[in-house]
Structure formats: C-alpha cells, structure tokens
Amino acid sequence: MQQVFFQETEFLNSVIDYDHKVETENLCLDIAYGTDKNFLFGCGISIASILKYNEGSRLCFHIFTDYFGDDDRKYFDALALQYKTRIKIYLINGDRLRSLPSTKNWTHAIYFRFVIADYFINKAPKVLYLDADIICQGTIEPLINFSFPDDKVAMVVTEGQADWWEKRAHSLGVAGIAKGYFNSGFLLINTAQWAAQQVSARAIAMLNEPEIIKKITHPDQDVLNMLLADKLIFADIKYNTQFSLNYQLKESFINPVTNDTIFIHYIGPTKPWHDWAWDYPVSQAFMEAKNASPWKNTALLKPNNSNQLRYSAKHMLKKHRYLKGFSNYLFYFIEKIKH
C-alpha cells in the first residue's frame, strides 16, 4: 500500500452515491472534479457534455465539494439516471486548505485536486481531473484506453508558447519548465507515480513557504509545474483548448476552438452559464449539453457581485443592449460604493 498525504478520515465527511449503471462492469475511467458552491452548475453540465459524446463508454464521475444543496441532489441524481451512469459526491472538510494562497477568482477549492489525486491512490491506476468549466465535444476513448509508462506522473496540455515557458522557467526557478508549462485544469494522473513522488505532500509544503509564495502567480498550477517538470506526457491541445469569453469584448481575437477540439476550457471570470455570455457561438457547446441534461429548463446565472456586474455591463454594451448595459454599470457602481 502506498502512502497517502490526505487521509480520508481527515477530509471526508460523507459520500452520496448516485449509481444508475446498468452494467456490472467495475472497470471504468474515473473522472473527478473539485468544486465549491459556485461551480456546481457548470460541473453538472460538464458531466452531461462528456456523457452526451461518450454514451456507452465506461465512465464513473466523482465530485469533491464542500457544499451540496437539495437542488443539487435532485439534479445530479437525475443526470445519473438519464445517462445510466454513476456519480459520487464527496462532501469534504476543506478547512486545512483555507490557509493556502487564494484570490477573489481562485478559492481554496483549487487545492481539491490534491485531495482527489490522493483519494484514488491504491483505488485506481489513473484518474482524470477536470476543472468544472470544461465542456466536452468529442470522444475521450483514447484517454480511457491510455496506459502510463512507469516514470510519468501525469498527462497534461501546455499553454502558451516556448517564450512563455522560458519566462515561467526563469520566474519559478525550474529549468525543466522550459520544455512546457501546463494548465492544471486537465490532469490525467498516474496515481502510483503521484504517490511515489509524494506530490501532494511536497506541494502543500511548498505552498506554505514564503519564498515560494513570492514566486507563484497561479498557486496550484505553478507548484505542480515546479514539481512535475520532466515527469510529464504532453497531450494535444484539443484536450484543453482554453478560451476566455471576455475575448469577445475585443475588436478582434483568435478563437482556438475547432471541430477537432475535445475539451473547451472556458477560462476567465465570465462563464457560459452566465446570462450575459450564453449566446456567443463558442458558448453553444455548453448550451447544447445543458439542453441534453436535467438542467435544460434551469435559468442561467445573473451577476451577483461587482466584478460580474461590470463584465455583464461590458458584454451587454458590446451586443448593443444599451439599457441592460448601462443599468448593470449603475448597479456595479452602487456595489462598489457599498463595499
């Protein structure tokens, strides 16, 4: 048995198991999410999108969260029933992670991926971790069938180009990052090697070091890049094609999403489940999955803080919806004055 840093008895409060699989085959690709209350809606649609394009595939889903309400219970059970799949909810105590670096956009939930990786040690040879703002639009059969060589810890997708990798390698003080700096929203993890390299324990230790904290800008992601350089398999960009819906506010931009894209990763503060961003062409993969899920009649989310009001106003004005745009700017300024 391999050693685990995050012990179940320390972080796991309870498990809810929505098991509606028809077959009794136990072998499956475990797909896991770590999310807080704000991303559960997106997480549900992410799962629906994978199931929509991979019906009949051997998949099991796992959601690690510190909140799960009555409506969430209803919808996720209905999703598992609709697609005859299994979705397990792990209600966790994240207090141990709250002291780690965070921002207004990245809460302590970004560290749930370490809990997830440790949970599957000795339980599954590999686990696919996905951010909840990733939507599938193709088959993931190659990931289901993939086998790791013994010396690699994870399959990842790089972001940026070689000059960016060089800058990150210099900033973070790890030469190996120059071969490729990756985004941590897609991680196919070799659990045996993750344990052997003591990734979670080393990552948390680094995140408590003042000298490391000074260097990092993307806490979990930077630390993983520092630890896993030279221990990675780089996958095609189609498995983590990043796009910010706020690019739509620019006069011109390049949309990297193509028909070959498997996973669209909606980075940035504006998400396709926001009611000011659903009608862009690049958001339609999300909307199609939503319409093929128990959330099909659920309203999209309205802005609920000053940052969202500001972006909502910008998008409304870009679409020439001036009344809505100016009214949201007014609400934005009111919120700023209040706080």
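One is the number of the first residue shown, and numbering goes on along the chain from there.
In case you wondered, yes, glycine gets a Cβ from its N, Cα and C as well.
Those substitutions? Not in this structure, it's all original residues.
Worth saying up front: this structure is predicted, and the values here are computed from it rather than measured.
Summarising the annotation, Swiss-Prot assigns UDP binding site to 34-39, 131-132, 265-271 and lists similarity to another entry as the type of evidence. Cβ neighbour count for Asn38 (UDP binding site): 14 (other Cβ atoms within 10 Å of its Cβ, all protein chains included).
All protein chains considered, the CB of Asp133 (mutagenesis position) has 22 other CB atoms within 10 Å. Sequence annotations record features per position, and here Swiss-Prot assigns Mg(2+) binding site to Asp131, Asp133, His265.
Counting every protein chain shown, the number of other Cβ atoms lying within 10 Å of the Cβ of Asp131 (mutagenesis position) is 24. Record note (Swiss-Prot), mutagenesis Asp131 to Asn: Loss of activity. Cannot complement a deletion mutant. The unchanged residue is displayed.
Listed in Swiss-Prot is the mutagenesis experiment Asp133 to Asn, annotated as follows: Loss of activity. Cannot complement a deletion mutant. Asp133 (mutagenesis position) carries neither a helix nor a strand DSSP state and counts as coil.
Packing around Tyr181 (mutagenesis position) is summarised by its Cβ count: 25 other Cβ atoms lie within 10 angstroms of its Cβ, all protein chains included. Listed in Swiss-Prot as a mutagenesis experiment, Tyr181 to Ala is described as follows: Does not affect transferase activity. Can complement a deletion mutant.
Here the residue is the original one, while Swiss-Prot reports the published mutagenesis Ser184 to Cys with the comment Does not affect transferase activity. Can complement a deletion mutant. The secondary structure of Ser184 (mutagenesis position), as reduced to three states from DSSP, is extended strand.
Swiss-Prot gives this note for the published mutagenesis Asp220 to Asn: Loss of activity. Cannot complement a deletion mutant. Residue density at Asp220 (mutagenesis position): 22 other Cβ atoms are found within 10 A of its Cβ, drawing on all protein chains shown.
Cβ contacts within 10 Å of Tyr239 (mutagenesis position), excluding its own Cβ and spanning all protein chains shown: 23. One mutagenesis experiment catalogued in Swiss-Prot, Tyr239 to Ala, is accompanied by this note: Does not affect transferase activity. Can complement a deletion mutant.
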Length of the line joining the Cα atoms of Tyr181 (mutagenesis position) and His265 (UDP binding site), in Å: 16
Cβ within 8 Å of the mean position of the Cβ atoms of Asp131, Asp133, His265: remaining residues of the chain near Mg(2+): Ser46, Leu130, Ala132, Ile134, Gly185, Gln242, Tyr266, Ile267
Fewest other Cβ within 10 angstroms of its own Cβ, chosen from the binding-site residues Gly34, Pro269: Pro269
Rounded Cα separation (Å) that holds between Ile267 (UDP binding site) and Asp133 (mutagenesis position): 7
Residues near His265 (UDP binding site) in space but at least six apart in sequence (CB under 8 A): Asp131, Asp133, Ile134, Asn183, Gly185, Phe186, Asn240, Thr241, Gln242, Phe243
Neighbourhood of Lys271 (UDP binding site) by C-beta distance under 8 A, where only residues 6 or more apart in the same chain count: Gly42, Asp133, Leu245, Ala277
